[in-house]
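Data block below; observations after.
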Amino acid sequence: MPNPVRFVYRVDLRSPEEIFEHGFSTLGDVRNFFEHILSTNFGRSYFISTSETPTAAIRFFGSWLREYVPEHPRRAYLYEIRADQHFYNARATGENLLDLMRQRQVVFDSGDREMAQMGIRALRTSFAYQREWFTDGPIAAANVRSAWLVDAVPVEPGHAHHPAGRVVETTRINEPEMHNPHYQELQTQANDQPWLPTPGIATPVHLSIPQAASVADVSEGTSASLSFACPDWSPPSSNGENPLDKCIAEKIDNYNLQSLPQYASSVKELEDTPVYLRGIKTQKTFMLQADPQNNNVFLVEVNPKQKSSFPQTIFFWDVYQRICLKDLTGAQISLSLTAFTTQYAGQLKVHLSVSAVNAVNQKWKMTPQDIAITQFRVSSELLGQTENGLFWNTKSGGSQHDLYVCPLKNPPSDLEELQIIVDECTTHAQFVTMRAASTFFVDVQLGWYWRGYYYTPQLSGWSYQMKTPDGQIFYDLKTSKIFFVQDNQNVFFLHNKLNKQTGYSWDWVEWLKHDMNEDKDENFKWYFSRDDLTIPSVEGLNFRHIRCYADNQQLKVIISGSRWGGWYSTYDKVESNVEDKILVKDGFDRF
């Protein structure tokens, strides 16, 4: 469950005078979560959407783009709102409803269960950028702390990719902050539990599911980036009844829910661009290169005005702030630039590792360093509030140079900061445009904990005494599969062997080679459950029950006897000498 937030944000066209006086009222009385996330009940919902960060709120607003028209400027307001117990996390609510659905505690009409699962998959992937917290009811004026004016400004074609090369618009936040005189400062926070259709649910409840989704934006908010990616709707979307007109998002795109796109068009609409970095003192220019088989990333010095003999390696910056290597081999996994600690305090070395949406050492910030927006500092989120950047060692020999992250204050004398240069000869402006994510893997760090010791699963199906390392076991939010990545990048998927036809109540699990995109075999699909979960009083540890889509079997491990450490699945809920509370990474569900 994501940490409950104290403040949330919403962009709204209504003025501060109106909101400060009356707050946000609901538009209807429909309390249907699936209709809410799929936007099929405009004007009828009892829920009100907010975002966890100003950036997420602005990105959602900014996705409603159109051609810039000076005669008709667009204005709105960004509101900061104090959250309370009526605010619920949308993704956690979706995950909990998936749990209840698999446990048969939510009932549906024929076909609705599959529709609901597809809606939750969209919430996990295409709409995850919204970082939504929604209210079950109106927001009082006393909860609204302040507001900022948000308006649209033109972006010249040279700094924004657009099929027609038009001048288009993006958004900005304007000072000053406007404070609400009716605001009440209280120590409240959002609800730490998921929303339920009926509080204290004890018997199965019925939820109706829409058969269509009205989606204003499936770009993951990429269109509101600094130089945004305007979705190219030419040719028109094959499954849209009313496709968007180029960049003018004044209409709604209506999708049949069965063909709701899992990727934004911006995944493939941007041109590929290599990444060039320049030393701020020596002015040497380097091309960013990669050796994916060895998880290595390095720099080669080039003359940007001459054609390089080195092959171009393509990276892109996605909505999870990852700098991802574009895969050209059809691999099952994706790789991203990852900052790792070294023996030197505060100095990190950059390698490639499997892309994970919850890996803080894969999150990078681009900060423009000049008015023309042609030079960007690249900083790692791993160092928190410490200002940092990318560096290379000026004393390193050879033609390939390692890439480091270091604090800007008092760096070692042999290190020089590198910054991304954006111009026609080097990095294209499209690189600093966030692209929609291509993968949605979560580093789960799967294992178990017993009497002060950590144990990790082995590909043999048994266990080994150690804490599962980062970057080894993942959960795919798109396919619901758990997979193990070896150092040589071989991928094995957790498979449930238990078959109801055998009549047995349990069987071992196994790790198999498998196609990530195969979608029919539910023995490869798993979900994380809180049902009947008793949390041990161990500080900082995160536990879940893990169940298989196929007949809801539960994943367990034997903790005594000759079969110690064996992983298996079972129909039995209560058993002795086993551990059913599976350890997952702290932060597994926070991203």
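Quick reminder: no glycine exception, Cβ is built from N, Cα and C everywhere.
Keep in mind the model shows the original residues, not the substituted ones.
Among the sequence features in Swiss-Prot, the mutagenesis site ARG10 to Ala is noted as follows: Loss of ADP-ribosylating activity. No change in binding to HeLa cells. A simple way to gauge crowding: the CB of ARG10 (mutagenesis position) has 25 other CB atoms within 10 angstroms, across all the protein chains here. Under DSSP, ARG10 (mutagenesis position) is assigned to a strand (E or B) in the three-state scheme.
Shown in sequence order, SER45, PHE47, SER49, PHE134 are the residues of the chain, 6+ apart in sequence, with a C-beta less than 8 angstroms from the C-beta of HIS36 (mutagenesis position). Listed in Swiss-Prot is the mutagenesis experiment HIS36 to Ala, annotated as follows: Loss of ADP-ribosylating activity. No change in binding to HeLa cells.
Among the natural variants that Swiss-Prot reports, LEU38 to Pro is described with the note: In strain: S1 / subtype 2.
Annotation of the natural variant ASP245 to Gly in Swiss-Prot: In strain: L2; the original residue is retained in the structure shown.
While the structure shown retains the original residue, Swiss-Prot records the mutagenesis experiment GLU269 to Ala with this note: No change in host intracellular trafficking.
Swiss-Prot documents GLU271 to Ala as a published mutagenesis change and attaches the note No change in host intracellular trafficking.
Quoted from Swiss-Prot, the note attached to the natural variant SER308 to Pro states: In strain: S1 / subtype 2. Reduced to three states, the DSSP call for SER308 (variant position) is coil.
Look at ILE371 (variant position): DSSP puts it in coil. Here Swiss-Prot notes a natural variant, ILE371 to Ser, with the remark: In strain: S1 / subtype 2, L2, RJL1 and JL.
Looking at Swiss-Prot, the entry for natural variant TRP392 to Arg says: In strain: RJL1. Taken residue by residue with DSSP, TRP392 (variant position) is part of a strand.
Candidate recorded positions: ARG10, SER308, TRP392. Nearest to ILE371 (variant position) by Cα distance: TRP392. In this structure, the C-alpha atom of SER308 (variant position) lies 20 angstrom from that of TRP392 (variant position).
For the recorded site, HIS36 (mutagenesis position), the DSSP three-state label reads helix. Local packing around the variant positions SER308, ILE371, TRP392 was summarised as the count of other Cβ atoms within 10 Å of each Cβ; on this measure the leading residue is TRP392.
Cα of ARG10 (mutagenesis position) to Cα of TRP392 (variant position): a span of 41 Å.
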